[in-house]
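Student: Per Swiss-Prot, the features are:
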{"type": "MUTAGEN", "residues": "K116 to A", "note": "Loss of activity. Cannot complement the deletion mutant"}
{"type": "MUTAGEN", "residues": "R232 to A", "note": "Loss of activity. Cannot complement the deletion mutant"}
{"type": "MUTAGEN", "residues": "K426 to A", "note": "Loss of activity. Cannot complement the deletion mutant"}
Amino acid sequence: MNIFDHYRQRYEAAKDEEFTLQEFLTTCRQDRSAYANAAERLLMAIGEPVMVDTAQEPRLSRLFSNRVIARYPAFEEFYGMEDAIEQIVSYLKHAAQGLEEKKQILYLLGPVGGGKSSLAERLKSLMQLVPIYVLSANGERSPVNDHPFCLFNPQEDAQILEKEYGIPRRYLGTIMSPWAAKRLHEFGGDITKFRVVKVWPSILQQIAIAKTEPGDENNQDISALVGKVDIRKLEHYAQNDPDAYGYSGALCRANQGIMEFVEMFKAPIKVLHPLLTATQEGNYNGTEGISALPFNGIILAHSNESEWVTFRNNKNNEAFLDRVYIVKVPYCLRISEEIKIYEKLLNHSELTHAPCAPGTLETLSRFSILSRLKEPENSSIYSKMRVYDGESLKDTDPKAKSYQEYRDYAGVDEGMNGLSTRFAFKILSRVFNFDHVEVAANPVHLFYVLEQQIEREQFPQEQAERYLEFLKGYLIPKYAEFIGKEIQTAYLESYSEYGQNIFDRYVTYADFWIQDQEYRDPDTGQLFDRESLNAELEKIEKPAGISNPKDFRNEIVNFVLRARANNSGRNPNWTSYEKLRTVIEKKMFSNTEELLPVISFNAKTSTDEQKKHDDFVDRMMEKGYTRKQVRLLCEWYLRVRKSS
């Protein structure tokens, strides 16, 4: 199918369909969605969740306490927002059941650039997936999306409708709009003259989906929400005639759907008054002497915390506060999820194919999240950040607390302050374009750009110092460690084999040392007494600064003996035990004399050296670095290593 046929097919599928009232009622018998409220239809569009048993994944089990959590495919690109999405779905479920939430404003509260607008756009987009049914008369559709049920009286007609068509009583009770009341009068009470149109909600055409934004005190009045008289029609109709009214307000257009109020609490208070009755009673008054207008939809509002705090602290606004269902949308606090956000943003730009050195997105993610976290008590903020990503630090940081302990101490407002994703993405844009020749990103340029930007933003001194401390105290040393490993592993061709040899030798020496036995090397025949074994073990332990060798050796040997039982008597992989892996890596790379000629970009004295250097660069490029980045990062690493 070519693009033109595909487009036509889509256009035809979205066309309105007209029914008689009798046909509509017959449809109601088979299809609940014909009379479902806005929250029910939105739930249908969201679809069923994928249930994830976090007990099966160690990382998730630490974050979600082994709970079974729901993940919704409709929100799969909203990373790290499980709690907010679950609260939105909970609101919709309760509203769909006709509970108190049906009468409340769904209010997304969060910091700038935290994803509130994106969530609102997704909800509006989902609302387009399920059609609505609207009254029509003489070929004209109701301007306020009157549902056909507005024609029926709950007291008089509910029993018959329930008996004949299976329509529950609670779906009746929506008032008739002045437009529908006038047509009913013209038809002499004959409701069969009405038609019912199946319409697809549309953001573009503002059908059942509307958006309103705050203006200033002088130029915004309630007509933005409720509409006003259309002056052009006064030539033909009286001022209080329903046909003289322009139903252009957001509440008029959003009936049976969703109305988004952007930065709601920036609007003048007088503009918000119609929302009180629209939510609580399902109707509101227009600006002229016409009867009340119906509203049976969702009001979705969002704003930043500062506006909410100002509004909440004003005693005159108590009536509003009781009608608001708050969903907090904080910044993402998990490194792995923040990285996915950056990747998503990059994929929607020209930079999607630009080289990005390993560790760049991780480093920026760490910086952003450190800025959002509250300082913990008696623990490092860097450890807290790692715990928030689901890591277990019991072997590496004895002071680290559990995820829940950190959360409890931080309180409910954690993640509502700090650097936004927008700020981070602007930084990333500058990093990719830092080099005038090569469009690529690497952490060294990232450090430079971040330091510059912290100065330019003119943060309060204490905050700026805190951000610089994150850079110089945590991120730069950690990255130096990371790039050191990258360089060293690329340098050692038989890295894995060499590491395994040291591991096996260490375990053998430690085992004989613990048993206080001599050991004879089967390859060389050399005999090691307990003192010699201790000396050999210390050669491996000292570069890593092991403070209690006796306990460490016992711990390693016990681990290996247990592992052998499940591994056909063979030693486990040398990387399987984090503590010893770190010790071996430090031992392997403690001697840099051989390393320097290979990784430096100076002129080489022999073809052998040149070949080793070229092989090293090739292996680094296989890891995801460009040739230019290999040079930059090696030179930076050597400078940092020398200065430390």
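Cβ atoms are placed via backbone N, Cα and C, with glycine included.
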Student: Tell me the Cα distance separating K426 (mutagenesis position) from K116 (mutagenesis position), rounded to the nearest angstrom.
Tutor: 19
Student: Quiz question: given the mutagenesis positions K116, R232, K426, which has the greatest number of C-beta atoms lying within 10 angstroms of its own C-beta?
Tutor: K116
Student: How big is the Cα-to-Cα gap, in Å, between K426 (mutagenesis position) and R232 (mutagenesis position)?
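Tutor: On Cα coordinates alone, these residues lie 48 Å apart.
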Student: Name the secondary structure element type, per DSSP in three states, that contains R232 (mutagenesis position).
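Tutor: Reduced to three states, the DSSP call for R232 (mutagenesis position) is helix.
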Student: Helix, strand or coil: which one is K426 (mutagenesis position) in, per DSSP?
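Tutor: In the DSSP reduction, K426 (mutagenesis position) maps to helix.
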